[in-house]
Structure formats: C-alpha cells, structure tokens
Amino acid sequence: MENQERKPRRRRRRRPQEGSQGGPQDHVEIIPLGGMGEIGKNITVFRFRDEIFVLDGGLAFPEEGMPGVDLLIPRVDYLIEHRHKIKAWVLTHGHEDHIGGLPFLLPMIFGKESPVPIYGARLTLGLLRGKLEEFGLRPGAFNLKEISPDDRIQVGRYFTLDLFRMTHSIPDNSGVVIRTPIGTIVHTGDFKLDPTPIDGKVSHLAKVAQAGAEGVLLLIADATNAERPGYTPSEMEIAKELDRVIGRAPGRVFVTTFASHIHRIQSVIWAAEKYGRKVAMEGRSMLKFSRIALELGYLKVKDRLYTLEEVKDLPDHQVLILATGSQGQPMSVLHRLAFEGHAKMAIKPGDTVILSSSPIPGNEEAVNRVINRLYALGAYVLYPPTYKVHASGHASQEELKLILNLTTPRFFLPWHGEVRHQMNFKWLAESMSRPPEKTLIGENGAVYRLTRETFEKVGEVPHGVLYVDGLGVGDITEEILADRRHMAEEGLVVITALAGEDPVVEVVSRGFVKAGERLLGEVRRMALEALKNGVREKKPLERIRDDIYYPVKKFLKKATGRDPMILPVVIEG
C-alpha cells in the first residue's frame with residue numbers, strides 16, 4: 001500500500017475575481033447601443049461571460065426634418081433579451097444625453113420596478129428621480145444607489161469600477177476605470193480639463209495616471225471637440241466675461257443657457273448679486289433643474305430667486321431674468337419674447353440679451369432667427385464668438401493628447417461624437433505615433449471583442465432609434481415620418497367621396513398652393529367622374545380610391561408643379 005501511486009487531487013477551478021486573470025479564451029464584449037457616430041443617446045453595454053453592466057442611458061433631440069417627434073431614444077432589444085444578466089447600471093452624470101432616456105428604457109427592460117442597482121452621484125440621481133416622477137414612475141421602485149464621483153463599485157464577480165471626477169458642464173461628472181479579468185479599460189465620460197472650475201473641484205487625473213502606470217488595455221474617450229486645437233477655455237473665464245457684460249448693461253438683462261449648466265447659472269447669479277439685480281427664472285426646465293440644484297446644495301443664492309411678477313415693476317437696472325431658449329426652441333421663453341408672444345413680458349429697446357451657449361448642430365438657423373428678431377426689437381444681443389460668454393464642456397486637442405499620454409492604451413475607441421469627430425481623434429492619436437490599426441471607429445450596435453491581444457468587431461446586435469411622440473414610444477416609423485415631411489413640404493389634399501345612388505365628392509386642401517375654385521373644381525370633377533364610373537361598374541372601394549388618386553396626382557403635378565399628399569377617402573353610401 002505504501003508503494004501504491006497516489007492520484008493527484010483535482011482542484012476546483014476558481015472563478016476570476018477582481019485583479020485575477022481570466023482564461024486564454026476570455027474576452028470583454030463592448031456594445032454601444034447609442035452615442036457612436038452621433039451626439040446623444042449615449043448608452044454602452046459591457047459584458048464578461050454571463051454578466052453585464054450598462055453605462056448611461058440617454059436621449060437625443062429631433063432634427064429639423066422630424067415633424068411631430070419630441071425625443072429620440074436608443075433601441076435596447078439586446079438588453080431586453082439579456083435583462084437577467086444585467087448586474088448594474090452606472091450613470092456618469094446628469095445630462096439628458098446620458099440619463100434622459102431612462103424613464104422610457106427602464107420600464108421597457110425591467111417593468112415598473114427593478115432590484116438592479118442604478119449607481120449615480122447625488123445630483124445625477126436627484127435629476128433622475130425628478131424625471132421618473134414626471135413620467136409617472138416611482139423612484140423608490142428602482143434601486144437607486146448614491147455614490148460619490150470618486151467611489152469604487154464592485155459589479156458582479158468580474159467588474160471593479162473606480163470612478164474618477166472629471167470637470168464638465170455639470171457638477172458630479174465622472175469617468176470610469178473598469179478593471180476586468182483580462183485587463184483595464186478607461187472610459188473618460190464627457191470631460192474637459194478645467195484648471196479653475198466654478199466649484200473648485202478639478203479633474204482627478206491621479207486615478208487616470210495610476211491606471212496608465214498599471215497598464216490600460218483600452219481607452220474609450222470623448223471625441224466631441226477633437227477638431228478643435230488648443231485647450232477648451234475654463235469656466236472661470238466665462239464667469240469673468242459674464243460679470244463684465246452684466247455690470248455694464250444699462251437696462252434689464254436676459255440670460256439664456258442650458259438649463260442643466262448649473263455652474264453657468266451660478267456665475268450669472270453671482271454677477272447679478274454683485275450689481276444689485278434681482279434674479280427671476282422663467283421656463284419649465286430652467287425652474288426644474290435649478291430647484292433640484294438648490295435643494296441639493298449645488299446652487300447657492302444670497303437672497304432668493306424671484307418670479308416674473310415680482311420683478312416686472314422693479315427699475316430695469318435691478319432686473320436679471322434667466323430664461324430657456326438657448327437653442328431657439330419654438331415654445332421656449334426666449335423664442336416667445338423674440339416673436340412677441342410672451343404673455344407676461346416683452347423685449348424693449350435698451351434690454352440686453354445674453355446667449356450663454358452655442359447652437360447644437362442643426363439648430364443654427366433657429367438660433368439666428370431669434371437673434372435677428374431680438375435685434376429688430378431694439379435689444380443688445382451678446383453671443384459667442386463675438387463675446388466670450390460660452391465655453392464648451394468638452395476637451396480640445398491638447399487635453400485629449402494629455403489623456404492619451406497618461407493612459408498609453410494598447411487599443412483606442414473614440415466615442416461621443418459624429419464620424420468626423422471620431423476620425424479627427426483617430427488622426428490626433430496617430431500624430432502621437434499610435435498605430436492606426438490599434439484604433440477602431442465605433443458604430444452603434446457593433447459587438448467589439450476585447451482580449452489581451454486583440455480588439456475587433458465581431459458582430460452586430462439589433463439597434464437603432466425609437467421616436468417618442470407625446471405618450472407614444474416606438475410607434476412612429478420611418479414611413480410615417482416620410483409622410484409627415486411630405487405633408488409639411490408639399491401640403492395635403494383630402495378628397496372625401498360618398499359612393500351611393502347619388503355620389504358626392506368634397507375636396508379640402510391644407511398647406512398646398514392657394515388653390516382657386518377652378519383648380520379645386522377640376523379635382524372635384526375628376527374625382528366625381530371616377531366615383532360614378534366605379535359605382536356604375538360595381539368596383540371595390542379600393543379600386544375606386546386608386547381611380548381617383550392617380551389621375552388627380554398627375555393633374556396637380558402638371559398644373560402646379562407641386563406633389564401634395566393626396567388622401568382619397570371613399571365611403572360606401
């Protein structure tokens with residue numbers, strides 16, 4: 001028995017934990033469902049084996065050619081299918097393009113409640129709670145977990161997240177160091193490297209440098225301003241310029257900026273208080289964001305905020321009004337003031353209007369229309385770049401170079417930008433001697449597989465956009481949008497035909513050329529002839545409808561050069 005060979009005991013294979021190494025076939029899948037090749041709808045899925053965490057869940061705003069559409073949100077079929085694998089949802093900050101989609105996405109994926117932890121900083125969760133309540137959801141039904149912008153989170157068995165504070169155009173903004181069994185990923189989140197932020201809280205680059213020293217497998221970084229050379233101006237520079245122009249304004253001052261730009265609003269309030277002006281706010285989103293920021297201590301006022309009614313009878317030099325409308329939105333306060341449609345107040349000569357913002361791509365014409373109207377009403381209008389009253393919240397080229405140098409990643413994925421921004425970031429990296437093949441240009445819906453040695457696109461998941469129209473989500477198709485554009489551009493002609501013993505036709509046009517009685521009379525005659533023939537020959541209603549549609553379409557095109565939407569409605573009498 002003593003000489004009998006002993007069999008080695010089989011050891012149980014341990015699952016990889018934080019800092020441990022996965023097997024040679026292990027990989028992380030990175031799946032952007034929004035935010036690649038576009039501005040907005042930011043949401044990214046990270047998966048290792050059977051565990052997922054999601055980063056952000058944003059929305060986008062409709063472009064000019066999307067009539068009737070209120071919001072755009074990303075399709076999340078993949079997350080609905082794999083909901084049981086989701087271990088956490090992590091929010092980098094409270095901007096709409098990062099959390100605005102959650103009141104729609106959370107019920108789609110989880111229903112009206114979920115135990116999955118949703119991590120966010122204090123202001124971020126404060127804004128999210130307000131959004132959930134606004135859409136009839138109970139914040140308490142979702143597992144909202146407050147963290148600081150520099151916390152560590154253990155997500156499931158495989159992901160350890162070290163958040164790091166990054167300056168941006170909203171407080172409590174973070175990037176994330178993602179430690180996985182195969183290596184480290186650094187995600188910058190939205191950022192700029194502001195040396196003198198309004199709240200004094202600078203970017204925590206020590207964590208970025210530490211990750212770089214340990215070795216970064218993949219860098220995912222903000223490409224928004226990759227075309228801009230130099231550095232993005234500090235928010236404190238903008239505060240000084242706002243102080244200067246508000247101090248010199250002779251009459252009332254109106255300021256518009258993004259409602260979520262708490263630091264900019266704080267700068268305006270400081271200047272108003274310095275020069276003895278009472279601050280009133282007008283506009284739903286401005287009031288909502290500021291109320292939450294005040295309650296949570298992110299916005300400070302010496303006195304209090306006033307209503308329009310309280311300041312309208314004060315001397316002009318004692319009044320400052322913060323208003324919505326930085327993007328020229330038709331129902332915003334500034335737009336209504338510019339077009340003399342505001343019920344409580346009107347622009348008058350001697351007023352100063354400050355646009356402390358820059359137009360989002362696609363909104364330039366709307367903003368210019370508002371500016372021109374304000375000038376026509378006698379206001380002084382101050383806007384960038386003529387006045388230094390706005391700075392971007394995103395890093396320019398020299399700041400992006402610093403992040404690349406601190407992390408020296410093996411692989412690189414430019415994120416948060418249109419294709420031109422991504423490409424310019426790629427070229428910037430190549431100018432620093434990075435191999436071109438180590439950088440991928442991200443696409444929504446792509447599945448990227450990251451191993452210790454490779455980073456490649458290996459497939460796609462269902463992706464795209466859902467249109468939000470009032471209470472409807474996803475029930476607007478591209479075909480419906482095309483119909484709406486057609487009606488908006490060419491107009492509508494409705495032909496109502498009653499098929500019976502005594503056929504009757506009525507014709508109504510909207511948004512079409514000024515159709516005289518002769519033109520509409522000819523349409524009515526053609527439709528009535530087709531209707532009578534159809535009734536006599538006992539044709540199906542669909543066939544009668546076609547017999548009306550095609551001749552009328554051809555006639556109107558020839559007579560007017562226009563191609564209106566023609567809607568024949570044939571009713572059996």
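Including glycine, each Cβ sits where the backbone N, Cα and C put it.
Original residues throughout; no substitutions modelled.
Taken from Swiss-Prot, the feature Zn(2+) 1 binding site applies to HIS93, HIS95, HIS168, ASP190. Under the heading of mutagenesis, Swiss-Prot lists HIS95 to Ala and annotates it as follows: Catalytically inactive. Under the heading Zn(2+) 2 binding site, Swiss-Prot lists ASP97, HIS98, ASP190, HIS416, citing experimental evidence as support. According to Swiss-Prot, the feature substrate binding site maps to ALA259, SER260, HIS261, HIS390, ALA391, SER392, GLY393, HIS394.
A map of Swiss-Prot features onto the structure.
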residue : record                 : DSSP class
HIS95   : mutagenesis position   : coil
HIS168  : Zn(2+) 1 binding site  : coil
SER260  : substrate binding site : coil
ALA391  : substrate binding site : coil
HIS416  : Zn(2+) 2 binding site  : coil
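Neighbour counts of Cβ atoms within 10 Å were compared for the binding-site residues HIS394, HIS416, and the top value is held by HIS416. HIS95 (mutagenesis position) sits 10 Å from ASP190 (Zn(2+) 1 binding site), taking the Cα positions as reference. There are 22 other Cβ atoms within 10 Å of the Cβ belonging to HIS261 (substrate binding site). When Cα-Cα distances from ALA391 (substrate binding site) are compared across the binding-site residues ASP97, HIS98, HIS168, ASP190, the shortest belongs to HIS168.
Spatial neighbours are here defined as Cα atoms within 10 angstroms of one another, and by that definition the neighbours of HIS168 (Zn(2+) 1 binding site) among the binding-site residues ASP97, ALA259, SER260, SER392, GLY393, HIS394 are SER392, GLY393, HIS394. Summary for the binding-site residues ASP97, ASP190: the Cβ-based neighbour count within 10 Å is maximal at ASP190. On its own chain, SER260 (substrate binding site) has GLY94, HIS95, GLU96, LEU127, SER169, ILE170, PHE289 as residues at least 6 apart in sequence with a Cβ closer than 8 Å to its own Cβ. The two recorded residues, HIS93 (Zn(2+) 1 binding site) and SER392 (substrate binding site), show a Cα separation of 16 Å. In terms of Cα spacing, the binding-site residues ASP97, HIS98, HIS416 all stay beyond 10 Å of GLY393 (substrate binding site). A C-beta separation below 8 Å, combined with a sequence spacing of at least six in one chain, links HIS390 (substrate binding site) to ILE238, THR257, LEU355, SER356, SER357, SER358, TYR383, PRO384.
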